[in-house]
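**Student:** Please read through the structure below; I'll follow up with questions.
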Amino acid sequence: MSSLPGCIGLDAATATVESEEIAELQQAVVEELGISMEELRHFIDEELEKMDCVQQRKKQLAELETWVIQKESEVAHVDQLFDDASRAVTNCESLVKDFYSKLGLQYRDSSSEDESSRPTEIIEIPDEDDDVLSIDSGDAGSRTPKDQKLREAMAALRKSAQDVQKFMDAVNKKSSSQDLHKGTLSQMSGELSKDGDLIVSMRILGKKRTKTWHKGTLIAIQTVGPGKKYKVKFDNKGKSLLSGNHIAYDYHPPADKLYVGSRVVAKYKDGNQVWLYAGIVAETPNVKNKLRFLIFFDDGYASYVTQSELYPICRPLKKTWEDIEDISCRDFIEEYVTAYPNRPMVLLKSGQLIKTEWEGTWWKSRVEEVDGSLVRILFLDDKRCEWIYRGSTRLEPMFSMKTSSASALEKKQGQLRTRPNMGAVRSKGPVVQYTQDLTGTGTQFKPVEPPQPTAPPAPPFPPAPPLSPQAGDSDLESQLAQSRKQVAKKSTSFRPGSVGSGHSSPTSPALSENVSGGKPGINQTYRSPLGSTASAPAPSALPAPPAPPVFHGMLERAPAEPSYRAPMEKLFYLPHVCSYTCLSRVRPMRNEQYRGKNPLLVPLLYDFRRMTARRRVNRKMGFHVIYKTPCGLCLRTMQEIERYLFETGCDFLFLEMFCLDPYVLVDRKFQPYKPFYYILDITYGKEDVPLSCVNEIDTTPPPQVAYSKERIPGKGVFINTGPEFLVGCDCKDGCRDKSKCACHQLTIQATACTPGGQINPNSGYQYKRLEECLPTGVYECNKRCKCDPNMCTNRLVQHGLQVRLQLFKTQNKGWGIRCLDDIAKGSFVCIYAGKILTDDFADKEGLEMGDEYFANLDHIESVENFKEGYESDAPCSSDSSGVDLKDQEDGNSGTEDPEESNDDSSDDNFCKDEDFSTSSVWRSYATRRQTRGQKENGLSETTSKDSHPPDLGPPHIPVPPSIPVGGCNPPSSEETPKNKVASWLSCNSVSEGGFADSDSHSSFKTNEGGEGRAGGSRMEAEKASTSGLGIKDEGDIKQAKKEDTDDRNKMSVVTESSRNYGYNPSPVKPEGLRRPPSKTSMHQSRRLMASAQSNPDDVLTLSSSTESEGESGTSRKPTAGQTSATAVDSDDIQTISSGSEGDDFEDKKNMTGPMKRQVAVKSTRGFALKSTHGIAIKSTNMASVDKGESAPVRKNTRQFYDGEESCYIIDAKLEGNLGRYLNHSCSPNLFVQNVFVDTHDLRFPWVAFFASKRIRAGTELTWDYNYEVGSVEGKELLCCCGAIECRGRLL
């Protein structure tokens, strides 16, 4: 205690010192500024008053005070009303009591029903005028007129007292308000008055027989069997006894109580009418859908609604989809809810062309708007708009993806391992993406009662699955130990389900990659800077080079190199003839002078000048590049540069070192910042250009891999690289004339193996660059050729790595490759090298050690399938699915970087309208109001004129009875089907193996049974109708065509049988419900030689019969001499089948049985394969192919190689080059090309990567692994590429 006064004194002294210091400081400020503290405060206050933010805050404060005063006045007003009501009730009670006392009666606070002296009976009239009559069962003759009047007056008073009491209960919010209603009709009949939170007389919603929901009052709860029934009296007359899953609460549930799969009743606006329908919650609110709920209604429509437009179902079923009557809709909902959040949807943006199914036919349509998970489709033929769920199989990319698994299963029968079928290029067209609930806010379906969800949402990412094989060998090995039997590998090509179209050649560009083949002892030629050809010995013969410096500490920067400084002196041109002496002063004196430099910078180091000029053309500023030679000559085109190099005999500069793209900078360097780990060259001199390694995240070193830039044949693999197995040229001009070069001609002639058989004379390298993928491969000059290896324009991949790359550690994808300099479009980057294995050995090794670095050498299969139009899930031609009109128009402008122009995609801009309202939420469908109106009124008449929104195009009129309802007649068009078919036949050539559509790049073949069938999505007809034309003879055909032509401009085939489904295209007929097929059997038809003489007028549309008994999706067989099927324009209208699974497919399935996939392998295909599903087939005499045995069996090309049946595999796990580190991207900047260098064996091409676009320095190099999602059972691999077109999943 003695220390306490000392502490207090110390504090007081400290305070005194501080106050003195403050006073001194204030005095110093006053002396320095020359004003007093009061003046300074006044000056500061004035300055603050002048500030806009202060004035704004004061204004807001004044508004807040005004608002508070207003609210206080409103509260006072409400209190006054409450007091007045209380006084009125008190006065009323006093008046009632006085009146009772005058009558000699005793007043009690009880129900009026208890006071009744006579029992009453309730008579229910079960009609629409459901009125309740109360009939007295006593003797009416014993009453006097006076007593009758008194009783009527007392009943009126009691009713008034009850109304007042109800009002008081509502104001005071008494919890016991329901006790006043126990004396209701349910008590009199001995029924339940309460069932959980359901209480008699409460307001609820009930479902009527018209499938619509209406508000009403719960009047009774009855026990029926093991469950309960609820009697509802609707406000708009009528009563119904309903189950618990057919009534809903009359309040809006909180957002946290709703999850994906919740059963709700939601509002649906159709024009000016509002309906209440039951549905399933498909999306919970998030930023992308503008905080709205996506509802899948029971009848197949989808719509976004707000929380205030939802009502929860009282007693939903455990599996909510079982409450849906439509079987196909129920199947779709079950699949959707159980798979959530993995939702495959088509990635779309405004302006794209896509094929959409309607009434069993594929129509050309355009994307008008994308709103979250919905897309507004405009049908180009009749200008009709419709909102469709982006995951609906009515969209061709989704339909192709769904049918690809069935097609792959049929094609892969008998193999030891089923591999993904990947062969299409990824472009800006529609692709199927797998969305993930990455935010974790959405809740998955819980098969329990809604108030207590038990299943938490699935984590957005697996604990530690590397998204690419570069995620670290240690992590990969630990995962392989856990799942030794389920492994997956990248694919070096692109999926056929994607969309791509070529620009300069008849084949579409693609990303294909094949590994180069060569023995360990085979030497690889490369160019030295002096131009001499050197021979790189085998890895075993190379002496061990000294280890490069390795840094393991934090550095400010990686070792920097001096920047290039352009010379200041000008070059003047004097007229002369360029020759060898023009470059004499810059020819290098020593070997490898500029090795490791940016190849685009090397010409400048030899005194070339690269100048960029500008000029305005059509009000647009354009740029172009000019090279100025050391002798002063200006070179403006690649042709001039090529001529100059040959005239001067320049063997130290090459065509790939020059670039005329003004947006490619030759001196833009990328410098890593503060690396933790740095290696100068991880190849230890094995590559011509050093490959540095940088880790800017941690100190983890790269995996230990034996580096080899050559392919290494494994056990049982023999690659014939002898000169006798090669075709060589004898060119003396550097192979510039493709018509005279034998190697160039191999490349050109191989393009005839494409649909249509068109030869592209410009195929191959164009000035040492490849603008797009060539599906049939590139044949480079080889060691048998007599051309100069340094001057030859047909040698590129064999020269090895030229661009400067760097291995670096990514944030979430392991190790990756990035470029240190800009790379021009079409430039060669690197190859994919590794150990070549047989199929059987790869199966064994993949299951034991992992398959993440496997790549298929399937060049033979890809070209054969491409030639036949074999793939069922490939893109359509340029005027069909997946073409972006905006990209086509702006693709060649040259004034904007194409990779930066991504707008209005369904990922980055789900919702275009910022100021949305509830009116924009509702989707107007073409036949929505019509079908529902018929349900309401019980009529089967056609739609009235005002039952369609005004933006749906011309009004629909009834279909003439002569035309079958639900037929596949196209909407109005300028061309008739006859003209289309005639022009279509005239532009196609006849071949024995099949026929190809030169416009769509598709071809057809018949199945074994000889029946031309078109598979597709399933379709519903509400009334008994067929979806195709069953015409027996030619007269019927012509008559139907004539009627179709006459009525085409007047009708749009929208009748009671046509229903457009927002998310599910395949409901069945209400009468005689049967389960539709779960898969679609895709069959194609091959045209025979006799088709050349077929009559173009004999055209039938392949369609399915809704009443098929033994056949599925086949039209009626014609008689001899007639046709079995025809085609309208295959790019304009395609008919799909909706029957059950094909018998052929079932037979094949049962014969061999599906083989479960255990490993996923990359495919080295690099092109898009035309879709042939859902095709309409040209008519021909099919009598010769009615029996499957009459069709010849075609032998696979690979079987000519000693009967081989499986392709070879490249494994780069333990030994390979830098290609193994290239990561995946759904929007890659590299594509893959098969190149034949040291052998012309079709089984062993080199797999080369080329730039698909200009690439800025520092950008990671990626390509599309193209795994087939779901190809490996039980394995899921998410994608984190970050691209706008990201598909969400790899496996």
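Just so you know, glycine gets a Cβ as well, placed from its N, Cα and C.
Features from Swiss-Prot:
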type: DOMAIN; residues: 257-320; note: domain 'Tudor 1'
type: DOMAIN; residues: 347-403; note: domain 'Tudor 2'
type: DOMAIN; residues: 727-800; note: domain 'Pre-SET'
type: MUTAGEN; residues: F866 to K; note: No effect on K-867 ubiquitination
type: MUTAGEN; residues: K867 to R; note: Not monoubiquitinated by UBE2E. Loss of methyltransferase activity
type: MUTAGEN; residues: E868 to K; note: No effect on K-867 ubiquitination
type: MUTAGEN; residues: H1224 to K; note: Abolishes methyltransferase activity
type: MUTAGEN; residues: C1226 to A; note: Abolishes methyltransferase activity
type: BINDING; residues: C1226, C1279, C1281, C1286; note: Zn(2+) 4 binding site
type: MUTAGEN; residues: C1279 to Y; note: Abolishes methyltransferase activity
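Have a look at these and tell me how they're positioned relative to everything else.
**Tutor:** A mean pLDDT of 90 is what the model gives for the domain 'Tudor 1' (257-320).
Per DSSP, the domain 'Pre-SET' (727-800) is made up of 15 helix, 2 strand, 57 coil.
The 10 Å shell around the Cβ of F866 (mutagenesis position) contains 29 further Cβ atoms across the protein chains shown.
Packing around H1224 (mutagenesis position) is summarised by its Cβ count: 24 other Cβ atoms lie within 10 angstroms of its Cβ, all protein chains included.
Of all the Cβ atoms in the protein chains shown, 24 others lie within 10 Å of the Cβ of C1226 (mutagenesis position).
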**Student:** Of C1279, C1286, which of the recorded positions has the most Cβ neighbours inside 10 Å?
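**Tutor:** Result of the Cβ crowding comparison: C1279.
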**Student:** Determine, using Cα-Cα distances only, which of these recorded positions is closest to C1226 (mutagenesis position): F866, C1279, C1286.
**Tutor:** C1286
**Student:** Setting C1226, C1279, C1281, C1286 aside, what same-chain residues sit with their Cβ within 8 Å of the center of the Cβ atoms that define the Zn(2+) 4 site, listed in sequence order?
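**Tutor:** Apart from C1226, C1279, C1281, C1286, the close residues are Q433, H1224, S1225, S1227, C1280, G1282, A1283, E1285, R1287, G1288, L1290.
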**Student:** Reported as an integer number of Å, what is the Cα distance between C1279 (mutagenesis position) and C1286 (Zn(2+) 4 binding site)?
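**Tutor:** Spelling it out, the Cα of C1279 (mutagenesis position) and the Cα of C1286 (Zn(2+) 4 binding site) are 7 Å apart.
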**Student:** Cα-Cα separation of C1281 (Zn(2+) 4 binding site) and H1224 (mutagenesis position), in Å?
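**Tutor:** Here the two Cα atoms are 7 Å apart.
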